[in-house]
Amino acid sequence: MNRDHFYTLNIAEIAERIGNDDCAYQVLMAFINENGEAQMLNKTAVAEMIQLSKPTVFATVNSFYCAGYIDETRVGRSKIYTLSDLGVEIVECFKQKAMEMRNL
């Protein structure tokens, strides 16, 4: 098995696990705007968008940051988050799965 194939399988598995957790899925997808593009948000904005408790959203954002699914940028004393390249690949897996489901 070549390295790219192994990497693709791991991304698909990660996407499936996130997709099975409603909170994790909502937090990750909050970073995608209505045009399907990645957007920058702070943790409070994510919590308000998806209407989940701040502690839950903050913990999920922190875990995604530690896992490398989102990137953090300091703006003054605040931190802004956006999808990393890995996070974008996971979202692409969600989109691909949705298209497959529509074609069934």
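Glycine is no exception: its Cβ is also placed from the backbone N, Cα and C atoms.
Copied from Swiss-Prot, the annotated features are:
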MUTAGEN   K43 to A  No DNA binding
MUTAGEN   S63 to W  Dimerizes, decreased DNA binding
MUTAGEN   S63 to R  No longer dimerizes, decreased DNA-binding
MUTAGEN   A67 to R  No longer dimerizes, decreased DNA binding
MUTAGEN   A67 to W  Dimerizes, decreased DNA binding
MUTAGEN   R74 to A  No DNA binding
MUTAGEN   R77 to A  No DNA binding
MUTAGEN   K79 to A  Decreased DNA binding
Candidate mutagenesis positions K43, S63, A67, pick with smallest Cα gap to K79 (mutagenesis position): K43
Chain-internal residues, separated by at least six, CB under 8 A from R74 (mutagenesis position): I80
Reduced DSSP assignment, A67 (mutagenesis position): helix
Residue with minimal Cβ packing [other Cβ atoms within 10 Å] among the mutagenesis positions K43, R77, K79: R77
Neighbour count (Cβ, 10 Å) for A67 (mutagenesis position): 13
Count of other CB atoms lying within 10 Å of the CB belonging to S63 (mutagenesis position): 13
Alpha-carbon spacing, S63 (mutagenesis position) to K43 (mutagenesis position), which is rounded to whole Å: 12
